[in-house]
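Student: Per Swiss-Prot, the features are:
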- Thr70 to Arg: Abolished interaction with histone H3.1 (MUTAGEN)
- Gln72 to Asn: Slightly reduced interaction with histone H3.1 (MUTAGEN)
- Gln72 to Ser: Strongly reduced interaction with histone H3.1 (MUTAGEN)
- Asp166 to Arg: Abolished interaction with histone H3.1 (MUTAGEN)
- Glu177 to Arg: Abolished interaction with histone H3.1 (MUTAGEN)
Amino acid sequence: MGRDEMQMSEAKRAYRSAKEEGNRQEEARWANVIGDILKNRGEYVEALKWFRIDYDVSVKYLPEKHLLPTCQSLGEVYLRLEHFKDALIYQKKHLELAKDASDLVEQQRACTQLGRTYYEMFLRSDDDHYSIRNAKKYFKSAMKLAQTLKENPATSRSSFLKEYIDAHNNIGMLQMELDNLEEAKKLLIRGLEICNEEEVSEDDDGRSRLHHNLGNVYMELRMWDKSREHIEQDIIICKKIEHRQGEAKGYINLGELHYRVQKYDEAILCYQKALNLAQSMEDEDALASQIDQNIETVKKAIEVMDELKKEEQNLKKLTRNMIIAKGTSQERKSLLQQNASLDCLIEKSSMIFAWLKHCEYAKRKKRIASELCDKGKLSDSFLVIGESYQKLRKFNKAIKWYTKSWEMYKSIGNLEGQALAKVNMGNVLDSNGDWAGALDAFQEGYRIAVEANLPSVQLSALENMHYSHMIRFDNIEEARRLQHEIDKLKESKSEDLEAYDVAKDCCSETDTEGNDHLPDVRSSACFSAEMSKSDSGRSKTLAGLEEVEDDEPLISFLRSSERLPKLKRAYVEKQNIPTEPRELTPKTLSKSTNSQQTGGGRKRIRVVLSDDEGDIDNEEGLKGRLQKCPVEGVATFDASRWFILLVWQDVPAADFKCTNSSENPINVEESTCSHKFTSSNPTNQYGNAIRCTGKVFIASDVNDDQCVTFRIDDDLIQLEVHSCICDDKLDIESLKVELACLYYLQLPKEKISKGLLPIIQHMKYGGRSLESFDAFKDQLGKDIIEVSIDGWVQKRLMKLYIECCKELSEAPNMKLLKKLYISEVEDEVVVSECELQDISVTPLLNALQTHKTVAMLDLSHNLLGNGTMEKLQQFFISSCQNYVDLTLDLHCNRFGPTTLFQICECPVLFTRLGVLNLSGNRLTDACGSYLSTILKNCKVLYSLNIENCSITSRTIQKVADALGAESTLAQLCIGYNSPVTGNAITNLLVKLDTLKSFSELNLNGLKLSKPVVDRLCQLAKTSCLTHLMLGCTNLGSDGSLQLVESLFSRAQESVKLDLSYCGLESTCIHKFTASVSLVHGILELNLGGNPIMKEGANALASLLMNPQCCLKVLVLSKCQLGLAGVLQLIKALSENDTLEELNLADNASKELTLQQNLSSVNSENLQPALKTSDGVSKEVDTDQQGLCAMNTDCNDLEVADSEDDKIRVESAASGFDNSCTSSCQKNSSFECQFIQELSSAIGMAKPLQLLDLSNNGFSTQAVKTLYSAWSSRSGAGPTWKHIKEQIIHFSVEGNKCCRVKPCCRKN
């Protein structure tokens, strides 16, 4: 380090001297040298600053050729920081400059860097085929250029040998990612041979890379000794050349090698050495974090190994007992116990990759199944044995046992088993190089799965077929067709696939032994770990059903064995609902960004295709990034553990719509990091509206019977109005806004330049005011609606935006225009949900540059990335505002950690930024230091939201460290991040306790331990908290009670409290409502997802009827209240003057009969008045009542035949019409009585503005009756309904349901 410091000192001295002299070339050169020294130290952020100085000086003062080295340096540093989009910008510029200069040397370097970047993107995306294509393209180009330069060196000093060797390394690691291990081994060995032939130094870094990757290849081939030899050689070289990052990653690989062979102590020692090296480098937080996770994984594996040893002892005991039970009535029971024990051992051995043991246990299971005469268990055991041999890379034996399994399943008619076996055979054939045979097997498995109606196995087979066509055969058209099939199947099974959303920190089974760790995109259909549960569960079922037969001799089962498979449970039922990771795999990272690969490849499911087949330039493909949660669902196939979670947007990458109001697709933007803009098609710019004079022209994509023609003055405007219709009601205001925007766009230039937009006042059809869609829906496209303008309003920003669109030849975004039109304050720019991307937002940002003044900028729910933030930074710097507080809402976009770096580089924001919302962006722990800087320097920042940003304890701790007593922070949201430890949260709470103005805290989704709850209670006592969001925190009844007591232990402002999904019970609710302070201290209360039952409804009804109750919002969805509880709560509102919103969705369980609810209603809730002192309703003997059941298939209320049909109840609520009674002649009077009682209660709930009754099984007629009651309430004003299938929302005009996303609600 002494030499480094001396070099740094000399370089800085030379830089200062060159700057003072005005020698720009030397100034840039020395800035680059300083950056290079810092880069080699691992101080990438600091290096980036110096490389940018080099870049800025070169751009301003030097010829273009001087940009070559600085673009190369910037690209490399951004790559090391994993800012891939930024890296691609400079690397592509580097390549362009090199081509312009005809410089083959620089072209080769640029191609190598581009290949590395796309390769790293592929490793992290798991579904980005464009990246792997680009990686292949650039690596092959780099190798050709290196070979050309080697054969024809530019100078005698430069042979380009090093680059030629690196090219072998790069393509070798790429082949390893594609599961072509033999080809990869051949290339890497050839690289070492070239080193020896050309007498390259033994300590050359090129050799270290080759050794590194060869170590990985041999590890996948289970050639442990050779793997260790190459990994250790890699470490030795890196140590000699002082390449700490490479040395650390070498130790990571060595640790994984020890882990694979169950040498856990040695593994931890290696990981600890790697951790020490990573921590000694400045900007290697991600590497250190990864190593920490690996150490934790090894510790868990040690626990599993201990459990396995205990279970082995149990199996030995059971085996001894079997000797005694042989020939007795206990023989079968003893065999079943051994089978269950072996299932457990198979599961645990697969978790720690002990495949030899796994094979041993599987064979013992086969023997037990034979003795049990159970063909179902026998076929299962064949499947597990096949898996063992597959993981041991004995593919011929694996095929043999999978074939046996398939034949056995076929003999007993088990279609599911046949399908699973076929898909597994395909996996083995693919690994063995028989790609055509693999595809045939996948197709056969799919055919069987379709025949048996097994959606999950169909999905697995389709994904494997997609992989084969895309990766193996490069058949894009067929892959696209299969992708469409996959999407349709996933959409139809969306509820089942939700079970795949598991902890993000579990390690992927794809990083396993044998095929596990290979870059295979194939999905898995068969498994061992989950089979153990499935099989164990099936054994219990068999045992339960045949318990009386356990004493029969085993010979008797030879006759009955053919019927046993009928009791067999489907594997896939278990497979699709994994609860925890089945295999514990340390994650390996790429050894170095210098053309090296990760320690282990990943499997991928499938590739998202778009129509772009050009340069395969698909940074855009990242915008719908599908994040995978690694889970052991099926042990035999590797890729099926990667399940899909859509993290950032609701819109898939290949399914973006055009940004104007037309339904016509336009060109998808090129890239978020591109600096070249793609213009939209200029024809029909405004999509669904065309201006004409005297004659109507209809756009070719517009259907006559879906269009309406409007006349404004002498102009006719035709547009589709379906976007303004909800439940047969026309949203008149939305229609007026769209008409105003369209009319303005067709005005002459001189009028547009004034920025005056029309105010649409009246719309008339046939002389009548337009109020209902029914009034004219039959005349669409035939008659003209007259529109009158009541005045004009100035919209300067809108005018500027349209001008900037014209300058860039871009079509204005209609959604954005409407947002700007309805904005009441010019300084508040709200353009959320406008489908904006880094390119399409450019006209707006250019308009803001001219507009200058902005107090609030809301860009949420778009598709924006770091490129937008760079432009925003330039806007804020150039803005003349320095003192006005700024609200910056960027949530739910595609921003990364660099976004925060841009904020840190903008001094203006230090004095202005008051609110910063970044939730829903994948910031990762790379943002930690930037967040810390923002919190320390932004003096007026009072609200920070980093919810669901993929950050961990490391970042939370940095946030805590950055908070000082002088901080103005009042609101903090950190929920739904993982993993966050209790210590990190506790440290944060301690710091928050020191803040003078802190009042709002959101910890939703974080698991809170007892010490954290205690610390939180202390904060509640000492701070004036007004918002406390604790949903899904596992608080429990005791923790919640403790917290509420602390919260109201002193005079307290009204509080908004979220305790949803915290495991609260009805007793807890009783204690809550007994608290006087709670009655008048809570404004909003969310108890959704807690099983408070009918008893809890009683307590809450008493709370609502209390005159001191000040609740405005009450959420009770999924609280198991039953229909009786729903009715009781709504009845209680007749005595409540404050509640405005009530959510009672999902409270009628499908497993409970309507009769039980209605009986309860009949016994208590249909009484004329509800007393505060009423206790829990009496239990009703359902045997004495009718068998009235809820028909959940048709979502209607129907009553089955019953002996008690003679029971009738007189119709009540005379104020309502007889529609219910007349339509229910065929149904029980209980149903009609209940609906009329509920309608009557709704009619009495006068202050209520929003009511959610979704998913409670109400029939269509019942909903109409309920809405009639809602709309007939006195003083309610105009009402609104949102009814679709089982969605039932009643609201009023000023408080429409679903108008704002939950994440966008402002306090």
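Positions of Cβ are set from backbone N, Cα and C atoms, glycine also.
Those substitutions? Not in this structure, it's all original residues.
Tell me what's around each of these sites.
Tutor: Just so you know, the Cβ of Thr70 (mutagenesis position) picks up 27 other Cβ atoms within 10 Å once every protein chain is counted. In this structure, Thr70 (mutagenesis position) is part of a helix by DSSP.
In sequence order, Tyr90, Gln91, His94, Glu106, Arg109, Ala110, Gln113 are the residues near Gln72 (mutagenesis position), counting only same-chain partners six or more apart with C-beta under 8 A.
In the three-state DSSP assignment, the secondary structure recorded for Asp166 (mutagenesis position) is helix.
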Student: Within 10 Å of the Cβ of Asp166 (mutagenesis position), how many other Cβ atoms are there?
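Tutor: So the Cβ neighbour count for Asp166 (mutagenesis position) comes to 25.
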Student: Provide, as an integer number of angstrom, the distance between the C-alpha atoms of Thr70 (mutagenesis position) and Glu177 (mutagenesis position).
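Tutor: About 31 Å separate the Cα atoms of these two residues.
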Student: When you measure from the Cβ of Glu177 (mutagenesis position), how many other Cβ atoms are you left with inside 10 Å?
Tutor: 23
